[in-house]
Amino acid sequence: MEAILNKNMKILIVDDFSTMRRIVKNLLRDLGFNNTQEADDGLTALPMLKKGDFDFVVTDWNMPGMQGIDLLKNIRADEELKHLPVLMITAEAKREQIIEAAQAGVNGYIVKPFTAATLKEKLDKIFERL
């Protein structure tokens, strides 16, 4: 059964590479999600999350300032944010990193490069479990 996804949910896309943010944004738009905002690293993203009633976070791992894994840990440690689903899209395919992300509470993990179908499948899986 496919999860019923709220197409109006507010999504924050966090990646230091603007092209990657645009790719993710376009794929989300193709899936019907138009309510997206962008941040270029965890240091920029965290204050946005604290005051922005976001419903979902898509983040890269390797970024200057604050890495995606640290952003995830900060989200999970914050009473207001800890419920937020987080999807990590990264080139980091090492088993240790996938385990570290899982232990930190990531909801989904996609290794680049990826397709729209992979993104949709992960979103469906994440929202089935919420």
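Backbone N, Cα and C define each Cβ position, glycine as well.
Nope, none of those substitutions made it into this model, it's the original residues.
As annotated by Swiss-Prot, Mg(2+) binding site applies to ASP15, ASP16, ASP60, ASN62, with the evidence given as experimental evidence. Of all Cβ atoms in the shown protein chains, 18 besides its own fall within 10 Å of the Cβ of ASP16 (mutagenesis position).
The domain 'Response regulatory' annotation in Swiss-Prot covers 10-127 and rests on sequence analysis.
According to Swiss-Prot, the mutagenesis experiment ASP16 to Lys carries the following note: More frequent reorientation during swimming behavior. The DSSP secondary structure for ASP16 (mutagenesis position) is coil.
Long-range C-beta contacts of ASP60 (mutagenesis position), restricted to its own chain and to partners at least six residues apart, with a cutoff below 8 Å, comprise VAL14, ASP15, ASP16, PHE17, MET20, GLY68, MET88, ILE89, THR90. A coil conformation is recorded for ASP60 (mutagenesis position) in the three-state DSSP classification, outside any helix or strand. Experimental mutagenesis is annotated in Swiss-Prot for ASP60 to Ala, with the remark: Loss of interaction with FliM.
Here Swiss-Prot describes GLN97 to Ala as a published mutagenesis experiment; the accompanying note says: Does not affect overall protein structure. No impact on interaction with FliM. No impact on interaction with FliM; when associated with Ala-100. Residues near GLN97 (mutagenesis position) in space but far in sequence (CB under 8 A, at least 6 apart, same chain), listed by position: TRP61, ILE69, THR90.
The DSSP secondary structure for GLU100 (mutagenesis position) is helix. For GLU100 (mutagenesis position), the same-chain residues 6+ apart in sequence whose C-beta sits under 8 angstroms from its C-beta are ILE69. The mutagenesis experiment GLU100 to Ala is recorded by Swiss-Prot, whose note states: No impact on interaction with FliM; when associated with Ala-97.
The annotation that Swiss-Prot gives for the mutagenesis experiment LYS120 to Glu reads: Less frequent reorientation during swimming behavior. If you take the C-beta of LYS120 (mutagenesis position) and look for same-chain residues 6 or more apart in sequence within under 8 angstroms, you find LEU31.
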For Mg(2+), residues beyond ASP15, ASP16, ASP60, ASN62 with C-beta within 8 angstroms of the site's Cβ centre include exactly VAL14, PHE17, MET20, ASP41, THR59, TRP61, MET63, GLY68, THR90
Could you give the number of helix, strand and coil residues in the domain 'Response regulatory' (10-127) as assigned by DSSP?
55 helix, 21 strand, 42 coil
Given the model, what does the mean pLDDT over the domain 'Response regulatory' (10-127) come out as?
96
